[in-house]
Amino acid sequence: MVGLQPSEVPPTTVVKFLGAGTAACFADLLTFPLDTAKVRLQIQGENPGAQSVQYRGVLGTILTMVRTEGPRSPYSGLVAGLHRQMSFASIRIGLYDSVKQFYTPKGADHSSVAIRILAGCTTGAMAVTCAQPTDVVKVRFQAMIRLGTGGERKYRGTMDAYRTIAREEGVRGLWKGTWPNITRNAIVNCAEMVTYDIIKEKLLESHLFTDNFPCHFVSAFGAGFCATVVASPVDVVKTRYMNAPLGRYRSPLHCMLKMVAQEGPTAFYKGFVPSFLRLGAWNVMMFVTYEQLKRALMKVQVLRESPF
């Protein structure tokens, strides 16, 4: 590394792993209410006979939650969300380049689209397998409607939720919805990582941007839109299935068929606007932060290794 400027030193796998988890947590802190609104809109209409609060639009959903459940309600499940990102994003984003390099044939100048898709599917599936319990708990908290300040709470806290689910539903309950989630996140990861990778590469090759904030912003925004379009149907099924009580759905396929029968095919795009607002904003914040963190961490590493 002698003679190289910090910005020229390729980031190590450890730097990418830690940087991705940290950047994802920062993005979650800023966009979590949008994710909660998405979950509420996705499960609305699931039980037609139930008397429940009706949500209209993203802002309307958040305002209704604040009015009926208190100002902290849009951040319900945040702790589990941060648990999720530290394990989930670190793997699916932080290991993407390493897995892509592993799949790329030796001597190849660059990775093909097929290789990038394969890498995205691989890290997405790996991440879900490790982080699924955190996602189940996050969704349960986000979907839990607690009217008034004295409303009943099923879980006393995040750790209690892990224990309660394992006790009442078995350890398998913490991995409920793993298959639809693997499908969803393989799709999301491909759309996000591959789209970001390709857009950024083309912008740099065409000299429209240098490798800086505008380039990262445009690439991340495009990645967020593509991810929302292709992943929304699976995301709705995943949310419904993970949040459902025992016995409501026999399988993710049964959940999907019941949705179509009761609500029509448009149900697959319930919560699309908050999904896009959240994924678009999340991607911009995460990728921009991630790129800067990689540079900062490598600068620290180079300065520590440099004798002068």
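Placement of Cβ uses the backbone N, Cα and C atoms for every residue, glycine included.
Every position carries its original residue.
When other Cβ atoms within 10 Å of the Cβ of Arg84 (mutagenesis position) are tallied across all protein chains shown, the result is 25. For Arg84 to Gln, Swiss-Prot lists a mutagenesis experiment annotated as follows: Changed proton transmembrane transport. Decreased inhibition by ATP and ADP. No effect on AMP-mediated inhibition.
Quoting Swiss-Prot on the mutagenesis of Arg184 to Thr: Changed proton transmembrane transport. Loss of inhibition by the purine nucleotides ATP, ADP and AMP. Annotation for Arg184 (mutagenesis position): spatial neighbours Ala231, Val234, Asp235, Val237, Lys238, criterion Cβ-Cβ under 8 Å with sequence separation of six or more. Secondary structure at Arg184 (mutagenesis position), as computed by DSSP, is helix.
Arg278 (mutagenesis position) carries a helical DSSP state (H, G or I). A mutagenesis experiment is reported in Swiss-Prot for this position, Arg278 to Leu, and the note states: No effect on proton transmembrane transport. No effect on inhibition by ATP, ADP and AMP.
Following the DSSP three-state reduction, the secondary structure of Arg84 (mutagenesis position) is helix. Taking only the Cα positions, the spacing between Arg278 (mutagenesis position) and Arg84 (mutagenesis position) is 16 angstrom.
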